[in-house]
Structures are given as structure tokens and as C-alpha cells.
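Student: Have a look at this one before I ask anything.
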Amino acid sequence: MKTLFVLRISTVILVVLVIQKSYADILECDYFDTVDISAAQKLQNGSYLFEGLLVPAILTGEYDFRILPDDSKQKVASHIRGCVCKLKPCVRFCCPHDHIMDNGVCNDNMSEEELTELDPFLNVTLDDGSVSRRHFKNELIVQWDLPMPCDGMFYLDNREEQDQYTLFENGTFFRHFDRVTLSKREYCLQHLTFADGNATSIRIAPHNCLIVPSITGQTVVMITSLICMVLTIAVYLFVKKLQNLHGKCFICYMVCLFMGYLFLLFDLWQISISFCKPAGVLGYFFVMAAFLWLSVISLHLWNTFRGSSHKASRFFSEHRFLAYNTYAWGMSMVLTGITVLADNVVEDQDWNPRVGEEGHCWIYTQAWSAMLYFYGPMVFLIAFNITMFILTARRIIGVKKDIQNFAHRQERKQKLNSDKQTYTFFLRLFIIMGLSWSLEIGSYISQSNQTWANVFLVADYLNWSQGIIIFILFILKRSTLRLLQESIRGEGEEVDNSEEEISLENTRFDRNVLS
């Protein structure tokens with residue numbers, strides 16, 4: 001019995017020792033405060049002499065793994081590490097101390113000429129708040145064998161006001177422009193070549209991981225918006241009374257908006273990366289088509305109140321929807337064709353739309369070429385819509401006055417009120433859509449200013465919410481819900497295909513306008 005007890009105790013002790021050896025090699029020491037000291041001199045008492053620093057045995061351990069920045073473990077050859085950063089301040093390098101960084105890649109040993117150009121000093125902020133200028137190799141321990149923080153990195157040039165930073169004695173790093181504090185697993189330093197006029201210099205520069213904004217909020221809003229777009233289209237297809245010319249144009253607009261936002265969502269999730277350029281072209285086509293259909297709606301509203309009794313106008317009225325389709329889809333194809341042609345022919349990057357470049361399956365919106373191919377047409381169409389809505393408002397006021405001089409005033413007044421409601425709802429649509437896209441243009445113009453970029457983030461969320469806003473405006477209003485209930489009960493299935501025109505010579509009463 002005693003033998004069995006001793007055996008169990010021995011087993012427990014062995015397991016504890018194995019676990020401690022594997023998972024707690026150096027007690028109370030962060031892996032990112034250690035360096036590989038396998039090549040250092042080992043003393044009889046188990047201590048190591050590393051770069052003139054005595055590392056006691058209690059601060060050493062044998063590792064057969066390395067910890068990656070995401071806290072996962074990667075199997076490596078067994079080696080000895082020392083918690084030297086507890087004994088002397090460390091500086092976290094991306095590569096060996098005599099290598100130079102070039103486009104995020106570590107290059108081999110620097111030449112003698114490069115070594116003479118190197119500025120080896122760093123400004124280190126001490127615990128008492130004072131700043132000390134220290135030689136990176138003679139006064140600090142260089143940690144160069146830690147895993148790279150990430151694949152994509154950018155460097156900071158502290159000669160620029162927006163690239164200022166503070167390096168602390170304990171290894172933490174403070175980035176000034178967004179006031180973010182980084183640990184040693186999130187940044188690294190390395191020698192980098194800088195242009196100084198006609199000459200070059202080599203200095204130690206911090207490299208940070210590319211800032212990838214969280215897409216959770218955008219994803220939730222865009223998915224909700226897309227669902228609302230589908231519901232809006234479904235209601236307009238289901239309720240026959242909504243399928244007059246206004247309704248048909250509105251359905252086309254919603255389909256274009258849905259497809260454009262779907263490709264934006266694919267780009268956000270990087271689903272379209274395998275067919276990036278075609279996805280960017282299709283997304284551009286549908287967004288431009290959405291703007292053109294919005295201009296069709298504003299033009300049709302103006303034409304509705306303008307009215308005409310000419311034979312040519314009546315002939316056009318019978319084929320108006322076909323004409324609108326030809327204009328909207330045709331102009332979208334023309335704009336897309338010009339963009340694709342420029343993308344393949346224009347060599348100057350300042351004039352090339354650069355579809356599918358810089359990691360985004362869309363037109364490159366960080367350059368001024370976007371104003372020519374994307375925001376320019378957008379500004380023109382917004383200006384056109386504003387003009388049409390102003391002219392329509394003036395016509396409504398004029399018709400309202402003229403009605404007083406004709407017989408059947410009550411019928412004409414009802415017709416005018418119905419069309420006014422249609423105008424009001426589409427005016428709201430344009431104000432919201434036009435405002436959101438106008439803010440988007442403002443965001444594009446001020447993108448180099450971080451403060452204004454944060455302000456215009458509101459515009460982004462407003463843009464992503466367009467489907468939700470349209471659903472509330474057009475579906476959740478009382479008259480549409482009433483028509484939906486009637487359609488579900490099988491009532492009011494007739495569609496009035498007559499044109500919704502206000503003409504002083506020939507006015508027809510139409511109950512089926514969207515109201």
C-alpha cells in the first residue's frame with residue numbers, strides 16, 4: 001500500500017515538473033521579454049554571460065516553441081532563453097541588428113558604407129519621464145529573434161509632425177496621431193534608408209502593423225440595409241397598385257442600389273478577391289446606374305407636373321419606361337466602358353482609375369483620379385437632381401394657383417394632392433441619398449485630414465444605412481401598409497397604367513400614385 005502511495009506521489013511530481021518545464025519555463029517572465037542566449041557562455045552555477053550581462057539561472061529556461069503575436073505557439077528547435085529585459089532595457093527589432101529593412105523585408109548585412117551612414121541612437125523615455133538618447137547596441141539589449149508582429153507593416157518618420165511617437169524604457173510604444181499604446185508584440189524597430197534631399201541617411205524607424213478598422217459595425221449595418229432593400233423590392237413587386245411608372249423606376253433604382261452594395265460587402269469581406277477587377281467594374285456599374293435611375297425619377301416627377309398635350313409627348317409617354325431604361329442602363333455602360341478603357345490604356349497613375357488595386361475590389365478612391373471617374377459624375381447627377389426637384393416644386397406652386405380657374409376643382413385638387421405626396425416622398429429620398437453621397441464626396445476631399453476623416457465617418461454609416469432609411473420611408477408608411485394588407489386579402493389588384501400627368505388642357509384623376 002505504501003509503495004503504491006509513493007508511486008502516485010512520484011507520478012504527480014513528474015507531471016508537475018513536465019508541465020512547468022513546457023508551459024512556465026521562466027516564472028513571471030513574458031516571452032516577449034526574453035532573448036535566445038543559447039550561444040552565450042554558460043557558467044558553472046547555471047548562469048549565462050550574455051553580451052556582458054550576467055543572467056542568473058532562475059531567469060533562464062529551455063523552450064521548444066515560440067509565441068506568436070496572436071498568443072498561439074509555434075514548434076521550434078529546443079533552445080535556451082533568458083529574461084534579460086528584467087535586467088537591462090531592451091529594444092525590439094524586426095531583424096538582426098545589422099540588417100536593413102526594405103519594403104517590409106529584412107535584407108542581409110549592411111555594407112560598410114551603410115554602417116557609416118547609420119544613426120545608431122534612439123530617444124528613450126525613462127520611468128521618471130525624462131528622455132535619454134541611447135545607442136541601440138551599446139546601451140540596450142537588441143531583441144531580434146521575436147516573431148514579426150504581422151505581414152503588412154508601415155513605418156513612421158518622426159521628421160513628419162503626424163508621425164511622432166514615444167518609445168518607453170519598458171519597451172512599450174506610444175503612437176501620437178491616434179494615441180495608441182503598443183506592446184512589443186505589436187511593433188518592431190529596424191534600420192531604414194531615408195532620402196534627405198540629394199543624399200540618403202539610415203536611421204532606426206518603428207514599423208507598425210497596418211491599421212485595419214473593425215468591420216463589425218459596417219457589416220451589421222450593411223447586411224441589415226441589404227435585407228431592407230430586398231423587402232422593399234418584394235413589397236413593390238407584390239403590391240400591384242405600386243407598379244405604375246413611378247414604382248417601376250423605383251424598383252430599378254432599388255435593384256441597382258442592392259447590387260452595388262452587395263459588391264461593396266463582398267469587397268469588405270474580401271470574397272471578391274479571386275475576381276477582383278470584374279467585381280470592381282460591376283460594382284461601379286450598378287452604383288452609377290443607381291444614380292442615373294435616381295435622376296430618371298427626378299426627371300419623371302418634373303415631367304409629371306409639367307404636363308403636355310402634344311402628340312409627340314403622348315407618343316413618348318407610351319414608350320417612356322423603355323426610354324428611361326435605355327438612358328439609365330446605356331449611360332451606365334458608357335461610363336463603365338470609359339472607366340475600363342482608361343484602366344487598361346492610361347499609364348499615368350494620376351489619371352488611371354486603378355480598379356482592383358491596393359487590396360480593394362473597387363475604384364481606387366485615395367487618388368484624385370476618383371474625382372474624374374466616380375465622384376465627378378456623382379456631383380453632376382446630384383446637381384441635375386437638385387435642379388429637377390426645384391423646377392418641380394415651382395411647377396406644383398404654379399399648378400395649385402391655376403387650378404382655382406378651372407371647373408372640377410375638387411377632382412383636380414385630389415389629383416394634385418396625390419402627386420404632391422409622391423413628390424414629397426421622392427424628395428425625401430433624394431435629400432437623404434443626396435446628402436449621404438455629398439458627405440461621401442466631402443470625406444473623399446478631406447481624407448488626408450485625420451480629424452475631418454473621423455467627422456465624416458458619420459457619412460459612411462449614413463451611406464451604409466440607405467436600405468434601412470428607404471424601407472422606413474417607403475414601406476413603413478401608413479398608405480403602403482394599407483395597400484399591402486389589401487393585396488394580401490386579394491383586394492385592389494388592378495393596375496392603373498395611365499400616365500400621372502398634370503396638364504392644364506387635359507387632367508386625369510389617378511388614385512394609384514404612390515401615396
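Glycine residues also receive a Cβ, built from the backbone N, Cα and C atoms like all the rest.
Unsubstituted: the structure retains its original residues.
Per Swiss-Prot, the features are:
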type	residues	note
VARIANT	Val15 to Phe	In strain: GA2.1S, HFL2.1S and HFL4.1S
VARIANT	Leu27 to Pro	In strain: GA2.1S, HFL2.1S, HFL4.1S and VA8.1S
VARIANT	Thr60 to Ala	In strain: HFL2.1S, HFL4.1S and VA8.1S
VARIANT	Lys277 to Arg	In strain: CT2.1S, CT5.1S, CT6.1S and VA6.1S
VARIANT	Val345 to Leu	In strain: GA2.1S
VARIANT	Gly442 to Ala	In strain: HFL2.1S, VA7.1S and VA8.1S
VARIANT	Glu491 to Val	In strain: HFL4.1S
VARIANT	Asp496 to Asn	In strain: GA2.1S, GA4.1S, GA5.1S, HFL1.1S, HFL2.1S, HFL4.1S, VA7.1S and VA8.1S
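Just tell me what is around each of these and how deep it sits.
Tutor: Leu27 (variant position) falls within neither a helix nor a strand when secondary structure is assigned with DSSP, and so counts as coil. Within 10 Å of the C-beta of Leu27 (variant position) there are 10 other C-beta atoms, taking all protein chains into account.
Thr60 (variant position) falls within a strand when secondary structure is assigned with DSSP. Within 10 Å of the C-beta of Thr60 (variant position) we count 23 further C-beta atoms, all protein chains included.
In the structure as shown, the Cβ atom of Lys277 (variant position) sits within 10 Å of 15 other Cβ atoms. Secondary structure at Lys277 (variant position), taken from DSSP and collapsed to helix, strand or coil, is helix.
Under DSSP, Val345 (variant position) is assigned to a helix (H, G or I) in the three-state scheme. Within 10 Å of the C-beta of Val345 (variant position) there are 8 other C-beta atoms, taking all protein chains into account.
Gly442 (variant position) falls within a helix when secondary structure is assigned with DSSP.
For Glu491 (variant position), no same-chain residue 6+ apart in sequence has a C-beta under 8 angstroms from its C-beta.
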Student: What's the number of neighbouring CB atoms sitting within 10 A of the CB on Gly442 (variant position)?
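Tutor: The Cβ of Gly442 (variant position) has 14 Cβ neighbours within 10 Å.
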Student: To the nearest whole angstrom, what is the C-alpha distance linking Val345 (variant position) and Lys277 (variant position)?
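Tutor: Just about 15 Å between their Cα atoms.
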Student: Taking only the variant positions Thr60, Lys277, Gly442, which one has a CA atom nearest to the CA atom of Leu27 (variant position)?
Tutor: Thr60
